[in-house]
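Okay, so here's the structure we're looking at.
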Amino acid sequence: MSSAVVASSTTFLVALASSASRGGPRRGRVVGVAAPPALLYDGRAGRLALRAPPPPRPRPRRRDAGVVRRADDGENEAAVERAGEDDDEEEEFSSGAWQPPRSRRGGVGKVLKRRGTVPPVGRYGSGGDAARVRGAAAPAPAPTQDAASSKNGALLSGRDDDTPASRNGSVVTGADKPAAATPPVTITKLPAPDSPVILPSVDKPQPEFVIPDATAPAPPPPGSNPRSSAPLPKPDNSEFAEDKSAKVVESAPKPKATRSSPIPAVEEETWDFKKYFDLNEPDAAEDGDDDDDWADSDASDSEIDQDDDSGPLAGENVMNVIVVAAECSPWCKTGGLGDVAGALPKALARRGHRVMVVVPRYGDYAEAQDVGIRKYYKAAGQDLEVKYFHAFIDGVDFVFIDAPLFRHRQDDIYGGNRQEIMKRMILFCKAAVEVPWHVPCGGVPYGDGNLVFLANDWHTALLPVYLKAYYRDNGMMQYTRSVLVIHNIAYQGRGPVDEFPYMELPEHYLDHFKLYDPVGGEHANIFGAGLKMADRVVTVSPGYLWELKTTEGGWGLHDIIRENDWKMNGIVNGIDYREWNPEVDVHLQSDGYANYTVASLDSSKPRCKAALQRELGLEVRDDVPLIGFIGRLDGQKGVDIIGDAMPWIAGQDVQLVLLGSGRRDLEVMLQRFEAQHNSKVRGWVGFSVKMAHRITAGADVLVMPSRFEPCGLNQLYAMAYGTVPVVHAVGGLRDTMSAFDPFEDTGLGWTFDRAEPHKLIEALGHCLETYRKYKESWRGLQVRGMSQDLSWDHAAELYEEVLVKAKYQW
């Protein structure tokens, strides 16, 4: 075939026609001479065939005409410049009315009819390097304002929008010199396209499609171009849906541009093809929209999104938190630990965390349901079966661990000998550390990622040890952390070293348990090992943390606390206002009691006092001060100090009510006081939640002579109920109480600096004198106490900071 093509190519003769006269043939005309038939490749038929080139047609001799040509994809650009091209490959225009030329075929080369007297540049170019100007012997006139306003200097076609042809190299030809009667036509060389464009299918006429150009200059001021102020009709989007093959080839992003066309482009801000719309879908822009409308719409949508999706209070710090404690209010409680385990998890849940509380199942709790999980754990050399019960209350998962060792101990949680207590706590900690894997709370277990255990006191101090020894040392639960909370360091889980094997730990862990006590000698200390293994440690008040570092307040663990001071934090407890709130307290809604607020303090609190006097069999007197004590009966709470001050108290015109359980000798003391001073003293042995609420509401004074108090909750409850505290200034009592100043009329109650009977008598005497003689000052104490924000929400925020520190600790 190559020889036939070469032979046929030699038959072409090229002659240049020249004329000296202006009206003669144009300079630079390329005239093709017909050649004999040759074996040529027929692209339309897809085969070789004998063909003769068509005879050349004379070009019209019009001096005022410009010619616009275009080529199909893949056509040689040199063939476009060849003379003798078909008329349907040209567009001729003059100053008169323009008519579209004839066309044999559709597709890319087809001329699309447009409005106006000046025909447009071809919509789809050949993809060549640049537009070519033929017959440009005379220099082109300076660009007009219309030409400057068109993007990339494209030939104006009755509109100022950006067309594909203006960026893809349409072939432009023009006459040598325009006629005098014809307005000058601006011919500007087009730059090479920045990115290729895949053309739509040629089976049907293509719709008009405008691709925004991000490199275009800013548009002229409004009114400078009359034609740009008249928007054209928007293309019919239905044509886009019909052509499934049309798409745009992605190119590099371009900077932001301002459109000069009144028709909005698809993407306004940046040339981001990831956001580019699909041609098969309707156009999102509507007629008449502009940039300002779109910006306003985006801004309003953003504001709505921010309002509707504010997110949790914890923000990106949302975590899975498991609180592990030996007691939890309202199911089982002997002191402040039960209140913390019942209230803190709810406050954390309100901040957006997923929270679980794990406690032993001491009795039959109606809210808890058996989840059907059975596990076996070894405690003190014995395999014991464990069942899991679950309840979901106030946004918190409560998981109860059921085992024979825990049953029927509702009223004696910490009872039994040392070996029995240790056996229960070993089983409890082993079962609790695997709860996030086994218990499907809400159908989805917590898992071991983004998880923090919050252990409380020595009863659960083995949990950080088991977490590290069983799992983290073996490559499991690597993203699980543990925080140990110190509520009372006086109870440490001490035992002989030879009982260490009962804990089922590796032998080298014995070094973490060994502790030498000058009094007791060498022993195994569970609390000490937990403090070492925990990622973070929290005390229930900053003052208590300071005391723990001293020899007197550290109870033998002060050296460990000093060594781990970097991970210590002091956070004061809060109040669960849904349970401890005089305005909604359910225990004040019967038997003559009444709910009250600051506004109704003067009328409703005396009603609670009278109801309490009647219920306990005391004389109903509004003028007599009613003193209350609520707490555990042991040496820490200082109830024996009250016993030493009893002769002075019995000589005053007062009434005294004591509620608590604990040491048997102290229980007998309460019963003896009631028998000796039956008209003034009542001793309630045991613990009653209802009676605790009613004493707090009905008493005028709450006395707390604790020898040490890590935080203390009863003084917080008392202030919230308008009851004035008299406390020993130690630990958390010092942090939460400020002494009354009669000259400045400030403070919340009375404090004394030593746990001695005469100091208690001195502070209590000042309190009673103020109650009897200075009613306005007394009411100021009540109002200031009730006006404080003592909720758990602030404490939960501080706990969250500690949890985040533990999370990112390695």
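The backbone N, Cα and C atoms fix where each Cβ goes, and this holds for glycine too.
Here Swiss-Prot flags K333 as ADP-alpha-D-glucose binding site. Taken residue by residue with DSSP, K333 (ADP-alpha-D-glucose binding site) is part of neither helix nor strand, so it is coil. Taking a C-beta cut-off of under 8 angstroms and a sequence separation of 6 or more, K333 (ADP-alpha-D-glucose binding site) has the following same-chain neighbours: E327, D339, G342, F687, V689.
As a published mutagenesis entry, D88 to E appears in Swiss-Prot alongside the note: Increased activity; when associated with V-737.
While the structure shown retains the original residue, Swiss-Prot records the mutagenesis experiment S604 to G with this note: Increased activity; when associated with V-737. Slightly increased activity; when associated with V-737 and F-781. The Cβ of S604 (mutagenesis position) has 20 neighbouring Cβ atoms from other residues within 10 Å, across all protein chains displayed.
One mutagenesis experiment named in Swiss-Prot is L781 to F, and its note says Slightly increased activity; when associated with G-604 and V-737. According to its DSSP assignment, L781 (mutagenesis position) is helical. The C-beta environment of L781 (mutagenesis position), restricted to residues of the same chain at least 6 apart in sequence and closer than 8 Å, consists of V724, F740, G747, L748, G749, T770.
Quoting Swiss-Prot on the natural variant M737 to V: In strain: cv. Kinmaze. Classification of M737 (variant position) by DSSP places it in coil, neither helical nor stranded.
For L781 to F, Swiss-Prot lists a natural variant annotated as follows: In strain: cv. Kinmaze.
Packing around M737 (variant position) is summarised by its Cβ count: 24 other Cβ atoms lie within 10 angstroms of its Cβ, all protein chains included.
The CA atom of S604 (mutagenesis position) is located 25 Å away from the CA atom of M737 (variant position).
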